[in-house]
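Heads up, the thing below is written out as structure tokens.
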Amino acid sequence: MNSAALNARTASVAPQPQACHACKCRQLLSRRVPPAQRQVECSAIAPETLQDIIVGGAVVGAVSVALYAGLKKDPVPCSLCQGTGGIRCFACGGDGRNATVSRDDLYDSKALGGGVAPPKRDPLGRTINPRDCKVCRGAGLVLCSQCKGTGFQSAF
């Protein structure tokens with residue numbers, strides 16, 4: 001082949017458009033698609049643009065939260081418990097212990113064998129201490145139902 005024929009052959013072939021990234025436009029640019037349909041603009045978001053959108057959204061969100069937190073008022077004590085977080089347990093008197101515990105309550109009566117019987121356990125396998133007050137669970141304090149023991153009213 002001479003160079004004139006080679007130049008004429010390459011001049012008649014249009015340059016192939018390049019796909020921007022891995023999306024559907026890559027399939028449309030294949031040789032199987034007729035040239036009239038190959039002229040397509042990709043509407044997909046480039047990865048760099050997507051990253052800019054995510055970072056920008058995170059910055060705007062962080063600034064919004066900081067501004068909102070700065071606009072909050074001073075905490076107000078709970079109106080129900082007057083800021084104490086709860087009341088002293090009425091069942092144990094704030095002690096957290098149950099004074100009336102029998103020997104049968106301490107150990108499982110179904111255990112066989114001599115010696116000391118194993119302690120009672122709840123369904124999750126945790127040891128139950130029968131000396132703890134059942135109302136306050138050994139804390140000596142019943143938490144306020146309005147503030148959940150924080151002593152302050154909800155600011156939100």
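Glycine residues also receive a Cβ, built from the backbone N, Cα and C atoms like all the rest.
Not measured: the values here are computed from a predicted model.
As recorded in Swiss-Prot, the features of this protein are as follows:
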| type | residues | note |
| --- | --- | --- |
| MUTAGEN | Cys42 to Ser | Impaired chaperone properties; when associated with S-78, S-81, S-89, S-92, S-133, S-136, S-144 and S-147 |
| MUTAGEN | Cys78 to Ser | Impaired chaperone properties; when associated with S-42, S-81, S-89, S-92, S-133, S-136, S-144 and S-147 |
| BINDING | Cys78, Cys81, Cys144, Cys147 | Zn(2+) 1 binding site |
| MUTAGEN | Cys81 to Ser | Impaired chaperone properties; when associated with S-42, S-78, S-89, S-92, S-133, S-136, S-144 and S-147 |
| MUTAGEN | Cys89 to Ser | Impaired chaperone properties; when associated with S-42, S-78, S-81, S-92, S-133, S-136, S-144 and S-147 |
| BINDING | Cys89, Cys92, Cys133, Cys136 | Zn(2+) 2 binding site |
| MUTAGEN | Cys92 to Ser | Impaired chaperone properties; when associated with S-42, S-78, S-81, S-89, S-133, S-136, S-144 and S-147 |
| MUTAGEN | Cys133 to Ser | Impaired chaperone properties; when associated with S-42, S-78, S-81, S-89, S-92, S-136, S-144 and S-147 |
| MUTAGEN | Cys136 to Ser | Impaired chaperone properties; when associated with S-42, S-78, S-81, S-89, S-92, S-133, S-144 and S-147 |
| MUTAGEN | Cys144 to Ser | Impaired chaperone properties; when associated with S-42, S-78, S-81, S-89, S-92, S-133, S-136 and S-147 |
| MUTAGEN | Cys147 to Ser | Impaired chaperone properties; when associated with S-42, S-78, S-81, S-89, S-92, S-133, S-136 and S-144 |
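Shown on the structure are the features that Swiss-Prot records.
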residue: Cys78; record: mutagenesis position; Cβ contacts under 8 Å, 6 or more apart: Gly85, Cys144, Gln146, Cys147, Thr150, Gly151, Phe152, Gln153
residue: Cys81; record: mutagenesis position; Cβ contacts under 8 Å, 6 or more apart: Ile87, Cys144, Gln146, Cys147, Gly151
residue: Cys89; record: mutagenesis position; Cβ contacts under 8 Å, 6 or more apart: Asp95, Gly96, Cys133, Val135, Cys136, Ala139, Gly140, Leu141, Val142
Centre the Cβ atoms of Cys89, Cys92, Cys133, Cys136, go out 8 Å, and tell me which other residues of that chain have a Cβ in range of the Zn(2+) 2 site. Phe90, Ala91, Gly93, Gly94, Asp95, Gly96, Arg97, Asn98, Lys134, Val135, Arg137, Gly138, Ala139, Gly140, Leu141, Val142
Other than Cys78, Cys81, Cys144, Cys147 themselves, what residues in this chain have Cβ atoms within 8 Å of the centroid of the Zn(2+) 1 site's Cβ atoms? Pro77, Ser79, Leu80, Gln82, Gly83, Thr84, Gly85, Gly86, Leu143, Ser145, Gln146, Lys148, Gly149, Thr150, Gly151, Phe152, Gln153
What's the number of neighbouring CB atoms sitting within 10 A of the CB on Cys133 (mutagenesis position)? 21
Measure the Cβ-based neighbour count of Cys144 (mutagenesis position), defined as the other Cβ atoms within 10 Å of its Cβ. 20
DSSP, reduced to three states, assigns Cys78 (mutagenesis position) to coil
